[in-house]
Each structure stands twice: as C-alpha cells, then as structure tokens.
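Under its mutagenesis entries, Swiss-Prot includes Asn139 to Gln with the note: Increased susceptibility to heat-inactivation. Forms homodimers and oligomers; when associated with Q-221. Inactive, impaired ability to form homodimers or oligomers; when associated with Q-257 or Q-221 and Q-257. For the mutagenesis experiment Ser141 to Ala, the note given by Swiss-Prot reads: Impaired ability to form homodimers or oligomers; when associated with A-259. Sequence annotations record features per position, and here Swiss-Prot assigns active site to Glu155 based on sequence analysis. Among the mutagenesis results in Swiss-Prot, Asn221 to Gln has the note: Increased susceptibility to heat-inactivation. Forms homodimers and oligomers; when associated with Q-139 or Q-257. Inactive, impaired ability to form homodimers or oligomers; when associated with Q-139 and Q-257. The residue drawn here is the original one. Quoted from Swiss-Prot, the note on the mutagenesis of Asn257 to Gln is: Increased susceptibility to heat-inactivation. Forms homodimers and oligomers; when associated with Q-221. Inactive, impaired ability to form homodimers or oligomers; when associated with Q-139 or Q-139 and Q-221. A mutagenesis experiment is reported in Swiss-Prot for this position, Thr259 to Ala, and the note states: Impaired ability to form homodimers or oligomers; when associated with A-141. The domain 'MAM' annotation in Swiss-Prot covers 263-432. Marked as domain 'MATH' by Swiss-Prot: 433-594. The domain 'EGF-like' annotation in Swiss-Prot covers 671-711 and is backed by sequence analysis.
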Amino acid sequence: MLWIQPACLLSLIFSAHIAAVSIKHLLNGSDHDTDVGEQKDIFEINLAAGLNLFQGDILLPRTRNAMRDPSSRWKLPIPYILADNLELNAKGAILHAFEMFRLKSCVDFKPYEGESSYIIFQKLSGCWSMIGDQQVGQNISIGEGCDFKATIEHEILHALGFFHEQSRTDRDDYVNIWWDQIITDYEHNFNTYDDNTITDLNTPYDYESLMHYGPFSFNKNESIPTITTKIPEFNTIIGQLPDFSAIDLIRLNRMYNCTATHTLLDHCDFEKTNVCGMIQGTRDDADWAHGDSSQPEQVDHTLVGQCKGAGYFMFFNTSLGARGEAALLESRILYPKRKQQCLQFFYKMTGSPADRFEVWVRRDDNAGKVRQLAKIQTFQGDSDHNWKIAHVTLNEEKKFRYVFLGTKGDPGNSSGGIYLDDITLTETPCPAGVWTIRNISQILENTVKGDKLVSPRFYNSEGYGVGVTLYPNGRITSNSGFLGLTFHLYSGDNDAILEWPVENRQAIMTILDQEADTRNRMSLTLMFTTSKNQTSSAINGSVIWDRPSKVGVYDKDCDCFRSLDWGWGQAISHQLLKRRNFLKGDSLIIFVDFKDLTHLNRTEVPASARSTMPRGLLLQGQESPALGESSRKAMLEESLPSSLGQRHPSRQKRSVENTGPMEDHNWPQYFRDPCDPNPCQNEGTCVNVKGMASCRCVSGHAFFYAGERCQAMHVHGSLLGLLIGCIAGLIFLTFVTFSTTNGKLRQ
C-alpha cells in the first residue's frame, strides 16, 4: 500500500480509568490519614546528621577527578552490592533508579561478582557519594530520608563523575550567590572550579539539572535563599528533583562515549516523514494517513497543535468506504533482550462507536521470517473524543513487529476516525493502574486545601486492590501551591486468599510528565514500602495494611472498603506542573504500582578482601589549592570517617570488607541477561536465546558481517562475482587494446 498522510495507534492497559470528577471536602476532625512529610533536601538531611562534606554530599579524593581523568570513569556495567542494612524501601528505590539509567542512558549496572571496582549501597549517616571510579569498592550512603528515586539518581551521578551544576566556572552568568545568607563555614560549598578541574562537556548551563542546588541550600534563614537565578522564572525550578534533565543525559552519554539505551526498543512521535520506519499493510483495504494539526479538530498529542507546520500523527478515516474495511500499520522489526515489553501510546477515536482499534504482534515463524500474527488487545469506539493513554503488555522473546489494525464499524454514522501518536516501546513492566483526570486546570482553581479526589480501584499482579488520593491544593501543609498524593488499599475479589497484613510491598506513585520522548520525561515518582510498624490510633493501633474490610471504611463510590491513606500532602509544586508537560491536554495522568520486595530482604554478598575503601578523603570544604582559590585547610582521612558511619555506635560499622553472607539471592532474571553488555561487534544486535547470547549481524548491499560475534566482514558472492568479472573483462580489454596497437605500429 502507498503512504498518503497518517494518523495511528491504539492500546491496552492492565487497569485504566478516566476520572469522572467527584471532589470530597475535608471535614473538621475527619482526617486520620498519615502524611509522611515533604521530601527533604539532601543537604538538609546531611546538616541534620552533623555532616560537613565537600559540596554537601561528596567524599572527595585528593588526587583525581572523573570529569577530567578517564581512568576514573567506570567500565560498564557497574557492579553493585545492596547491603542488608539498607531499608527495604531504599533497595526497591535503588533498583528503580537503575531502570531509569537503563531506559534513558547507556549506563548499566550488574550484581557484584568479585570485581575489584564496585559500588556498595549502605544505610550510613546521610546521603552522599564519591566522585568517579576509585578502582576499589566504594560506598554510596542512602541514609534515613534518602530513599527517593531522584535523590539516589543524584548520588549515582556523583559516583559516575559529576559535580554540582553551580560549580561550573561560568555559573555567575546564570545565578546569584548570596554569601551573607550562607551558614558560617559552609561557604566552600558554593565555590566554582575552572576547566582544569571539571568540564561542562560543551553543554549549556542547566537550571533543570538533577545536580543543581535548591534556592535555600545551606541558608541561615529558612525564608531567605542563598542562590537565585538570573532568569527569575527558574527560581522555583532549581533544586526540584523529579528526574534527569535532557542535558544531564547528554552529558552522561558524552562522558561515557555511548548513546544507545538498554530498555528502550522503539519511540515515534510521527514528526518525521519516514514515520519511524513503520510500514503500511499490503493485503488490507486502506491506508493510515500521516496527518498534521492544520485543522482545529485534528490536533496532535505531541505538540497539541501549538506549533504551526508541526504536530503530526497517524489517522485512519472511518467515515468513508464500506463497513469492515481495515488498515494495518506495522512497526519495523524489533529484537527484544528481555521477556516482557510495555507498548505505550496515545490514541483517540472520533468516529462510530462500532469502530475497532486492535493491537497485534507479528512473530518469528522459527524459519527466520516475521509473519505469524497474534491479536493482543481490542479497543472499541466511545463518546470520549479526547486523547487517551494506553498500555499493552507484550511477552516477545524473538524478533517481532507490533501492528495496529483499524476497522470501520459504521461509516454512515462516522464523522472522524482513529488517531495515533507518541508511541513508546520499552522492555519494562506496564503500570498496574493508570488514572487520567480531565479538566485539571479547573480542579486546581476551584478546590482548596484538604479537598481530594479518590481514584477508582486497580488490581496489582498479586490481586490486591489499590488506589490513590489526589489533593489538588495540598492536604494539611502550611505551604500553598502544592499538589498532594497518597496511597490506600481497597477491599477486592481476592482478599480471602491474600496475605494480611500485607507487608514488604512497595507502593509506587508516578505523576507523568507527558513529554513525547520518554527519555526526556521528568516524571515525579514517590514510593514507600508497607510494614507492620505502620499503625494508626484512628483504627485502635491496628496495622494500616490489614484487610480493608477489617480496618477500613466503607466507600459507596466503589461499594467496597478503603484503608487509611499514606503519602505526601505536599508532593509537587503547581509551578513545576505547569512548566513541564504534566498537564498536557488539560489532563493529569497518574500511574500506580504495588510490588512485592520480600525477595530483597537478604541481598548482601561478601566482597573480595582485596577491595578496600580508598584512602585520602577530603571533608568540610577542605579541597586542595588545585580545586579552588578559596580553599580551606585540608584534612586527609585514612579511612571512612566515623561521622559517616551508622547512627548506632553499639552496632559494628559496616565497610565493604564486612558485608556478611547473602541468603536467597533472588534477583530478577533480567539482571543476568547475557546481552548486557552487548558482546556483538560491528553494530550487531544481541538476542537472548535460552540464556545464551546470539548475535544478529549487520548486512548491507555490498558487505555483510559473520561469525559468532559478527567479527568477520565478507563481500556478497554476487558482488564478488561481479568484481571478478569486471577485472577479467578489464584485463581482456587491455590485452585486445595492446594487441591492436601493436598491429597498427607494425603496419
């Protein structure tokens, strides 16, 4: 089939819901939910712990710098150990942070297997790390209050070689430092360093960087900032830590000289004419069209019609032709490394309710051809003509294509069709629940502190009923201009056979940044882990996570019981919501998951005796003269300072030499993927075949690669024959010409 102009796609969700808004108002004395407080700044945590580290959270070696010294850059993947003294929630948050690195960058991690260089994550005092690979075992401390995904990403970036953003030599062009407002003896944290010490990797100053100080870092007066931005609009942006910025990722990939991610299989926003290599079906009745946002009723999801000459999507017109006519749109051939994928996309159906939108896969037939079709999910038309998000779980282990099939249900009663935009295929699980809240701007404007919206019930993979509560203007905090988010359990169909109280489950709530490219999303993720210690006097000291029909309250909206809530009354600022793409299309999207972490209770493995903590650590702003003009007295530590150890002096301080045994090391299977790192040479694709790495080699028109690791280059036989023929012909022609010339000379 020929391309015309396109719009396309559809989806499946484990559990999805678009909110019919019902706002509940807080009555005096009726609020018994638990607020865990706001996320504390890293430096606030470290100050409370009595730590005075270099730049607030760095143990700095005297002699090397990973931004300039290639030997301090890690060999990927990076080995790690999760110490048993870590909180269970911290372990889950660390693994979640690893997945963000795998999804958005070329950096990867692997469980420790005796390597000389590795990272051990421990619960020591405060949140801190070292800069770069120290060529020995080294700590990252995830202490009390540090177990947030973004905080962990921040400390890992230090370990990968990054300093704070405002340490750049050109920072005074972009921010103001109010020296008189800085706590005495902490001024060193605001020093800048020249290009001989750190490098910006040829990138611009980044207010949104995960590595930027907040406006109130190390301040004397809690209401007066120590750092403000030259562009006032960024004063409320710096220091907010939702996720990596786009420039953070550019620097990370430049530092490690690689660009490919590990778990992103495909992405398409249809902004380019080649529509990401997708192809039309050849045996169907019609084609998908590559549409744009030139018409008011045809607005894309990527740019929501805000850019003239841009904003494309795929579209299948269901208002013309005959009932039952269909059009296929297929992806390029994809090679998975893991056994599970999540296909996420945005779609809308504006035609007849009888229209159908289906997701299929075309699989390897075991003879090398991708041809066997299997239906995965069907979507039916409805009266909601807004863009919707969809998630479809795939379980492909061999090469495959995903396929979108649109079918006309009743052209005579259709005035539109099926739209598709912003496709993302990752090798990660789909969320258990997806809650879309429409008209969010009106909700933010018309609600007050304490007003709340309660999500419908979702089910996780174990069968627990879960949900979230949204506080559009916060819950009970004194600060205004914030959105709150909490988690609760619902009674459900499976309660009779489930474990109660439910413990060791990590509740994960994500407010989605709807940026088209998942690598550039700065979504906010909050998580905590259930415990039998989480009780409430409102239920006579019972565990909050006991069976909801026993300790919860009846909710007529779901005809079920709902537990007390646990979460954050001040989760994210309205300014950040409006600055990014959290409110695209005037909709707020929230993901919810509930994952069992019991297998992570015992994760520690003994480290090699040869691996020791590096000597020569600088603390308290005591960097050497080579590191800054305003440096102070240096202190050389011969071992990990006692102030950084455990809070409980009666307990033996852990080091990388005292890690103890590990029992039931039940890591997810994908951590042992033989294709991580890719063993294939010459841009070959690695495929996991029954636990063994199998290389799919690149083939061109003239040359192809072969061998177990695609290490040998060959010339195609047809081209080789042609070359031999050409050479033989050239020799013959030369001989004839020479003979003819000699004959003429003799005459």
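The count begins at 1 with the first shown residue.
The backbone N, Cα and C atoms fix where each Cβ goes, and this holds for glycine too.
Positions of Swiss-Prot features highlighted on the structure.
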residue : record               : DSSP (3 states)
Asn139  : mutagenesis position : strand
Glu155  : active site          : helix
Asn221  : mutagenesis position : coil
Asn257  : mutagenesis position : coil
Quick one: of the recorded positions Glu155, Asn221, Thr259, which has its CA closest to the CA of Asn139 (mutagenesis position)?
Glu155
Can you figure out which of Ser141, Asn221, Asn257, Thr259 (the mutagenesis positions) comes closest in space to Glu155 (active site), comparing Cα atoms?
Ser141
Across the domain 'MAM' (263-432), average pLDDT on the 0 to 100 scale:
95
Give me the CA-CA distance between Thr259 (mutagenesis position) and Ser141 (mutagenesis position), in Å, as a whole number.
28
Inside 10 Å of the Cβ of Glu155 (active site), count up the other Cβ atoms and send me the figure.
24
